[in-house]
Amino acid sequence: MARGIQGVMMRGFGARDHQATVVSTEAITPNLLRLRMVSPTLFEDAVAEPTSWLRFWFPDPAGSKTEFQRAYTMSEMSPETGEFAIDVVLHEPAGPASRWARSAKPGDAIAVMTLGSAGFSVPEDPPAGYLLIGDAAATPAINGIIGVVPHDIPIEVYLEEHDENDRLIPIAEHPRMRVHWVVREDATSLAGAIEARDWSNWYCWVTPEAGSLKHLRTRLRDEFGFPKAELHPQAYWTEGRAMGTKRGDDDKTPEVNPAPRADKPEAPAPAAAGRGNWRAQAAGRLLAPLKTTLIISGVLQAIITLVQLAPFVLLVELARLLLSGASSDRLWTLGVVAISLLGTGSFLAAALTLWLHLVDARFARDLRTGLLTKMSRLPLGWFTARGSGSIKQLVQDDTLSLHYLITHAIPDAVAAVIAPVAVLVYLFVVDWRLALVMFVPVLIYLVLMTVMTIQSGPKIAQSQRWAERMSAEAGAYLEGQPVVRVFGGAAASSFRRRLDEYIGFLVAWQKPFTGKKSMMDLVTRPGTFLWLIVAVGTPMITSGAMDPVDILPFLLLGTTFGVRLLGIAYGLGGIRGGMLAARRIQTTLDETELVIREQTGKRDGEPAVVFDNVTFGYRPDIPVLHDISLQLTPGTVTALVGPSGSGKSTLAALLARFHDVDAGAIRLGGRDIRTLTADELYRQVGFVLQDTQLVGGTVAENIALADPDASIERIQDAARDAQIHDRIMRLPNGYDTPLGAASSLSGGEKQRLTIARAILADTPVLILDEATAFADPESEYLVQQALNRLTRDRTVLVIAHRLHTITHADQIVVLEGGRIVETGTHERLLDAAGRYRQLWETGQRPALATAAGPTGEAVR
């Protein structure tokens, strides 16, 4: 069958035919047909991810040997069985795809390719929301995206209605999704229907008819400010060209009054807002002060590159003069000029590098200062949501990546472009025929690179996800070595299995490219260019078609042509890495800071702590705490209990102002905590977390974090009260022993060290995340003694994980689903036979099971 130049090119890029056989057909709507197919080899190349699409070769309805290529997104896929489905819009008049689909029956076969398809995946740093725009043809891809978007991220779907049956197409479910149907009156209808609001940091998937796409791109870019990185446009079809045939006037889309879907009521519209900052443009904002400097450095590098090439040109002219018998004075003059230019080029290159290093040093100083200042104003919740590794990467590694971008990447990239272009121009002037030969290795390299890039397709994104996943798992595996070694191979074998899967993925991806990579390396070597120059230049010289001296510039400059071209990739790679680092840094600088509000008045006579109708959510419009009202009387212990995910830790974190509430207020001694500075707040509120943290420094410095000026006597008294003094004295240097990540203290000892820190801080209000949860029995007793001393005469809010530790609390608050469901003492709540009693009885069952004897009966 004839596929024309398009088919030849696709085969050249490594695409291969797979035969797909129709299994069944199903009419989703009167004008949308689902074809279920099976192919035993398709998923050797295809990726089973949302939005993955296939290239079908449909026969010509006229009966010729020509085949027509059409692309369809898979609406169903099963790599294990090789089964998949596509949804075909049945156009009238029918083109090749529509006509074939209408007549398709089980057993019919068709050729399929997978070249160029890329799947969709939710990024690790999710966008503010997803704006999905299309029509009936785009619904398989849109449904695929909806199916993997987390339920706490909003989705806005705009679908263009070309036929009254379009609204019958099933749309995937999502709790935060709104679907808008827009009747097509002309190509501007869909663009005009997009809500005027702040779309900052939304991901936009645009796949409508080609005419609509043109107007959509204009409005999304110009009015809403969508950057290219967040705008993913592609025309799925063109009106008037019904799958390759001319559409007549009779099949004009009928107008239908828009109506909301019966099975999918729309949620309230979000409030309009002004245009905000886009994360995709963050790098540009960070580097804006350096824009002029970087442009100047690029221009200077271009000049320096030409100056550095000039001596080689003069060397060729020197050889030409020498062979022609020129006078020694002329030769000396030319030689001195060449040496002078060589020295000048080296001096200018060194001066440019020195200048850029000075610029980078000042920029890095200001950047680190601004970054650390910003971090001091961020809520503590920002830090708890990130590991120390990511913060280290931000402050240290990313700023180092900017060093290469500022000082080296631009000059390297400019030199890599200017040098080969200048060399090529000069060689064409010398002899255009031999210069033309220099393109042969370059073209081979570019073709091979293009083929590899196209064949890699979705595997590039997969490799990035694999690398991120393996980096995280390797870190967790190394950190958990003590546990892994004690408890054996389960964790180790799991990590090794995942590592083997990763290696298998890389081998399967790269093995077919072995020959291509070897060829790419070969064609860019200086020896390859030298062989070409000699092989072509020698016959030209012997035949008199070329002056012998003219081959010298090719031997001096042409042999390095391939190496110079490779410098472009290295320079662009450095720019790409630096821009990603700049984006991460600027995104951090754009984070919302804690704002100190003006004090509007103090409510005298209030309890120590008051939660007044507090509502809070980690993402907008998704509250995890609902209208929490709670009072903590001075000198009492209040325990928060509830199942996992009920909001205990979140509620306690709000008192420490890890985050600001969305609604309501938290008052401390009658003052809204948002009117307190960090120093004022943490002089009154202390906390002991279950996940203890030690900082680099001595034992004494760790205890004295809250009061760096504390005397050694006060530090030791706090340690005695925390039952840790004797253990400290057994350390090599006592209180002067350095501690840190490699500390030899046990978990219980670290907990007692943090309790000593809280005792020394002596705050009237204490937040306690049940610190004995992971302590051994002996250490638990010492920790409990330390806690008894710590909680004396304080207002305590304790997050209880084991109910038997809080039976004597003055007040027990039961949370479920972010709401308070019960409040009272242990005895009253047990008598009430409510949720607390259920939790209590559930907590007793493991204890009986643990105490079971050999026969399985409980030991009394």
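Even glycines carry a Cβ here, placed using N, Cα and C.
Swiss-Prot has this to say about the protein:
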- 15-124: domain 'FAD-binding FR-type' (DOMAIN)
- Arg55 to Glu: Cannot reduce Fe(III)-cMBT and Fe(III)-MBT; when associated with E-234 and E-241 (MUTAGEN)
- Arg70, Ala71, Tyr72, Thr73, Asp87, Val88, Val89, Leu90, His91, Ala97, Ser98, Thr238, Glu239, Gly240: FAD binding site (BINDING)
- Gln234 to Glu: Cannot reduce Fe(III)-cMBT and Fe(III)-MBT; when associated with E-55 and E-241 (MUTAGEN)
- Arg241 to Glu: Cannot reduce Fe(III)-cMBT and Fe(III)-MBT; when associated with E-55 and E-234 (MUTAGEN)
- 609-842: domain 'ABC transporter' (DOMAIN)
- Gly642, Pro643, Ser644, Gly645, Ser646, Gly647, Lys648, Ser649: ATP binding site (BINDING)
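Cα separation, Ser646 (ATP binding site) to Asp87 (FAD binding site), rounded: 42 Å.
Across the domain 'FAD-binding FR-type' (15-124), DSSP classifies residues as 11 helix, 51 strand, 48 coil. Taking the Cα atom of each, Tyr72 (FAD binding site) and Lys648 (ATP binding site) are about 48 angstrom apart. Counting in whole angstrom, Gln234 (mutagenesis position) lies 14 from Arg70 (FAD binding site) by their C-alpha atoms. Residues belonging to the domain 'FAD-binding FR-type' (15-124) score a mean pLDDT of 88 in the model. Shown are the recorded positions Ser98, Gln234, Ser644, Ser646, Ser649; of these, the residue with the fewest other Cβ atoms within 10 Å is Ser644. When Cβ atoms from all protein chains are considered, those within 10 Å of Val89 (FAD binding site) total 25, not counting its own. The Cβ of Lys648 (ATP binding site) has 24 neighbouring Cβ atoms from other residues within 10 Å, across all protein chains displayed. Of all Cβ atoms in the shown protein chains, 13 besides its own fall within 10 Å of the Cβ of Gly645 (ATP binding site).
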